[in-house]
Amino acid sequence: MHSKDMDFVQMFVCFLLCWTGVDAVFNLKYTVEEELRAGTKIANVTADAKVAGFALGNRQPYLRVISNSEPRWVNLSPAGLLITKQKIDRDAVCRQTPKCFISLEVMSNSMEICVIKIEIIDVNDNAPRFPTNHIDIEISENAAPGTRFPLEGASDPDSGSNGIQTYTITPNDIFGLEIKTRGDGSKIAELVVEKTLDRETQSRYTFELTAEDGGDPPKSGTVQLNIKVIDSNDNNPVFDEPVYTVNVLENSPINTLVIDLNATDPDEGTNGEVVYSFINFVSNLTKQMFKIDPKTGVITVNGVLDHEELHIHEIDVQAKDLGPNSIPAHCKVIVNVIDINDNAPEIKLLSENSEMVEVSENAPLGYVIALVRVSDNDSGANGKVQCRLQGNVPFRLNEFESFSTLLVDGRLDREQRDMYNLTILAEDSGYPPLRSSKSFAVKVTDENDNPPYFTKPHYQAMVLENNVPGAFLLAVSARDPDLGMNGTVSYEIIKSEVRGMSVESYVTVNSNGEIYGVRAFNHEDTRTFEFKVSAKDGGDPPLTSNATVRIVVLDVNDNTPVMTTPPLVNGTAEVSIPKNAGVGYLVTQIKADDYDEGENGRLTYSISEGDMAYFEIDQINGEVRTTKTFGENAKPSYQITVVAHDHGQTSLSASAYIVIYLSPDLNAQEQIGPVNLSLIFIIALGSIAVILFVTMIFVAVKCKRDNKEIRTYNCRVAEYSYGNQKKSSKKKKLSKNDIRLVPRDVEETDKMNVVSCSSLTSSLNYFDYHQQTLPLGCRRSESTFLNVENQNSRNAAPNHGYHHTFTGQGPQQPDLIINGMPLPETENYSIDSSYVNSRAHLIKSTSTFKDMEGNSLKDSGHEESDQTDSEHDVQRGHYADTAVNDVLNMTVPSNNSQIPDQDQSEGFHCQDECRILGHSDRCWMPRVPIPARAKSPEHGRNVIALSIEATTVDVPHYEDCGTTKRTFATFGKDGPDEDRAEQRGRRQTAEPAVCSPKTNGAVREAGNGREAVSPITSPVHLKSPQSKASSTYNTLKCRDAERIANHSLLRQPEGKDSEPAMREINTLLQDGRDKESPGSKRLKDIVL
């Protein structure tokens, strides 16, 4: 509170003391910060009064505030609590006083007075604030450095150190800031000019002025300080040049620009505003011919210039600013008046409207649009004028003596261009020539030359069925580029029929091309229809064009399903089923029709009510079937309600009430369900597939059997040799008689007889000691003579394949025969000393012979080998037995040897089983007598030599040795041996090929003989031949070869074990080396 208020309080307190006679007066002082919210407790006066000696007596204390001193900021309760009434704002209570107090006087019930003073402590809750957002100061550029300009200060309601303490300005070199303190303690700022100002260099400055208080933390406020430098008239106007020279044509029109003068003054305002004027001593003629604009300095022609009167004008001009003490600037302008052809041609358009002429777009070429007249007041050549049209336009000028005509010179089309701006240029013959121009417009008027055209040739609209008659369907649009009535288009529907009715009964079109439906469409009746719309303009005659409109009527779910099966009577159908019907029994099938399409017509069936526990329905096909059996206590009838509803967006449905009677007379087994065509179709396809599969298997088996017969029954020698083997396990020792020399008295002395058979092949497979049969290479055997080969031919290429070629050696080199058969040489088994002396090599070697199926050697009468036959023995002698004991006994007889014929009624090989089961092929094989051993001196040289050679070539092809299919089951049963021999002879005469591999390879010369090298083959690759045999082979009849082979087989009926045989062979070979006989010498050569 102010001091005056405090004095009044003290005086009032003294008055109370004197008037009431109080006992004592006490003082209490409190200090609080401003901005306390209402209801804040300041102190407990009762407690503080006791401390201060304020005796309240023994009575209950009671305090009251004297009414004249009650403040509006605080409140004292009777119990002595001092509380704020409202938020205390020191700045509102005490303004700018250094200290702020509020006081109140309190009287107790003991008549004692207490004076309470509350000091309000200032809080820095206000930031300095400037009265405006910017401060503008104008300073003359003549202001000297050190000049001060007071600035408007900021205000801060806070006091003391929380008030404004300082001002700052944006740092710069031109102005500074000085802070001063007033008498009331407030701070003010003064702007100080520190450097000379130049407005022409910089006319404005902008800084930021900041006021900051002393609070903690301090608060601040800012304002923008704008300083404008005021100009002073310290510059004079200056012209660009002191003298200007210009040329002006005579008869130049008034206001023709002569020159634009420019004098600059860098001062501002009136100090820089320049005015122009002629100097007072300029002649009056010059002032009449020319004038100058005081503000712009533009000199223009003010009269008629005539070169003949005065051809030079000198004009003196001055320029000065409007500032005080202005100093003017001067310049001189020299004007030369140029003599010229000063009369230009004049052009006039002789038409009703000199600015525009009209022409129809159908105007023909040469059509006259307007007349043009051109004149020139000059005489002579200066008055002779030529005219032309400017630009590329479909017009031309036709010039005559005194006028010209404007003609159409091209096709006009208003739709392309409806207006032409023409300019006629006229030029006289003066020097320089004068030109003039005349511009006018040519408007092309419209003709009805364009028919309307639709924006597209086909329109389509989709509308839902059951539309409201008169509903908008679509709009067609046609355009006509013509104007007026020629471009006004009207529409109409071309007459046609839709389902036998006029199309106008379906749709209509208005003048704007909007098509509306006349009737409600039905998708089920009319799904789509087309019609044509004609667009016609208003020309005379009118032009038309057409467009096709297609209306597609979309389906709406507007058809309720209709029950068709079973037949309903008043919505009810009765069905009878057997009482003993089981689960899944077909009661009936519900069928309904819906004429809608898609989802609107797809129906689903369901049972909505009734005896649903006993029946169920297929949602798709509507079959009603039982779900449980009916017992003895079943009702006589059951009822269900079947509903068929479609799948439209708003589903429609139909229901049927089905009464199902249980009849004991019907039998549940008599039901024949509906035919499932899909199942029948699948079963039929499966049956066809099975039949085809079985047929393929049958054909494959038959082909395999035929191939087996072709591969198996082709060499009779092997067939006879195997047939003479006995089941006896008794082994016969090899004697010297088993090795014999073959006499040389055969048909040709330089050839030897070799049984050619595809079974004499070399295989890279390991030797199978459990194979029981000898596979034969062809169905009949033939003997082939080979030319004698020189000894040097033994150095042939090594074996690289499966097949070998047998070649003869020289006549002086006998070969080794074991049991009538030459010992073969394979790629793993060679006839040399190491192999002969090594048992292990012989056992591990691979033979050129392959066992044939033993089952095929015995016929049980069932046309094929029967493995259950008594002759079938899987433990029969091994291939080595046949190869060493039986096959080696086959020798080549001389020409004088006779082979006796066998009994035709019963063969030599017949057994008791033949009388019961029938004869087999082996029964008809003739018995060949054992030939006498040759004692000729040359016996040692005439032997069969087998030389194993191989050449790596393509797989050979075997030729079928007979056209008649032969097996062991049919051999000897299709005719006598003589007939078969004749047939074979005829075949061999016409076809001299052999069964051995075809010699597609080269035939190499070697000494006096020739070596036929056969291609490599494998027993498993038997193909048809590609070429005939080499001429090196001479073929014998198979019958002769069979007799020779059989003759040897009869001498050795039993098999021979390979190991004992080889031991005996080694012994014999050792004996032969000691004697050095020709035969042993030949054997040594073979072995080496």
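Glycine is treated like the rest: Cβ placed from N, Cα and C.
According to Swiss-Prot, the experimentally introduced change LEU28 to Pro is described as follows: Does not affect interaction with cdh2 or adhesion activity.
Long-range Cβ contacts of ASP234 (Ca(2+) 5 binding site) within its own chain (separation 6+, distance under 8 Å): ASP267, ASN271. What Swiss-Prot lists as Ca(2+) 5 binding site is GLU141, GLU200, ASP231, SER232, ASP234, ASP267, and the listing cites experimental evidence.
THR147 (mutagenesis position) is surrounded by 14 other CB atoms, counting those within 10 A of its CB over all protein chains shown. Annotation of the mutagenesis experiment THR147 to Arg in Swiss-Prot: Abolishes homophilic interactions.
Sequence annotations record features per position, and here Swiss-Prot assigns domain 'Cadherin 3' to 240-347. Across the domain 'Cadherin 3' (240-347), the model assigns an average pLDDT of 87.
Quoted from Swiss-Prot for the published mutagenesis GLU314 to Lys: Does not affect melting temperature. Abolishes homophilic interactions. Non-local neighbourhood of GLU314 (mutagenesis position): THR286, LYS332, VAL333, ILE334, VAL335, each in the same chain, at least six residues away, with C-beta under 8 Å from its C-beta. Secondary structure at GLU314 (mutagenesis position), taken from DSSP and collapsed to helix, strand or coil, is strand.
The annotation that Swiss-Prot gives for the mutagenesis experiment ASN341 to Ser reads: Does not affect folding but reduces melting temperature. Secondary structure from DSSP puts ASN341 (mutagenesis position) in coil.
Under the heading Ca(2+) 13 binding site, Swiss-Prot lists GLU465, ASN522, GLU524, ASP558, ASN559. Look at ASN559 (Ca(2+) 13 binding site): DSSP puts it in coil. Taking a C-beta cut-off of under 8 angstroms and a sequence separation of 6 or more, ASN559 (Ca(2+) 13 binding site) has the following same-chain neighbours: GLU524, ASP594, TYR595, ASP596, ASN600, GLY601, LEU652.
The annotation domain 'Cadherin 6' is assigned in Swiss-Prot to 569-676 on the grounds of sequence analysis.
ASP231 (Ca(2+) 5 binding site) sits 93 Å from ASN522 (Ca(2+) 13 binding site), taking the CA atoms of both as reference points. Contacts of GLU141 (Ca(2+) 5 binding site) defined by a Cβ separation under 8 A and a same-chain sequence distance of 6+ are given as LEU197, ASP198, ARG199, VAL229, ILE230, ASP231, SER232, in order along the sequence. Considering only the recorded positions LEU28, THR147, GLU465, ASN522, ASN341 (mutagenesis position) has THR147 as its nearest partner by CA-CA distance. For GLU465 (Ca(2+) 13 binding site), the same-chain residues lying six or more positions away in sequence with a CB closer than 8 A to its CB are ALA520, PHE521, ASN522, HIS523, GLU524, VAL553, LEU554, ASP555, VAL556, ASP558. Of all Cβ atoms in the protein chains displayed, 20 besides its own lie within 10 Å of the Cβ of LEU28 (mutagenesis position). Sequence-distant neighbours of GLU200 (Ca(2+) 5 binding site): residues of the same chain at least 6 apart with a C-beta under 8 Å from its C-beta are ASP231, ASN235, PRO266, ASP267. Each of the binding-site residues ASP231, ASP558 was scored by the number of other CB atoms within 10 A of its CB, and the lowest score belongs to ASP558.
Considering other CB atoms within 10 Å as the measure, the emptiest surroundings among the binding-site residues ASP267, GLU524 are those of GLU524.
Taking the centroid of the Cβ atoms of GLU141, GLU200, ASP231, SER232, ASP234, ASP267 as the Ca(2+) 5 site, the other same-chain residues with Cβ within 8 Å of it are ASP198, ARG199, ASN233, ASN235, PRO266, GLU268, ASN271. Cβ contacts within 10 Å of ASN522 (Ca(2+) 13 binding site), excluding its own Cβ and spanning all protein chains shown: 17.
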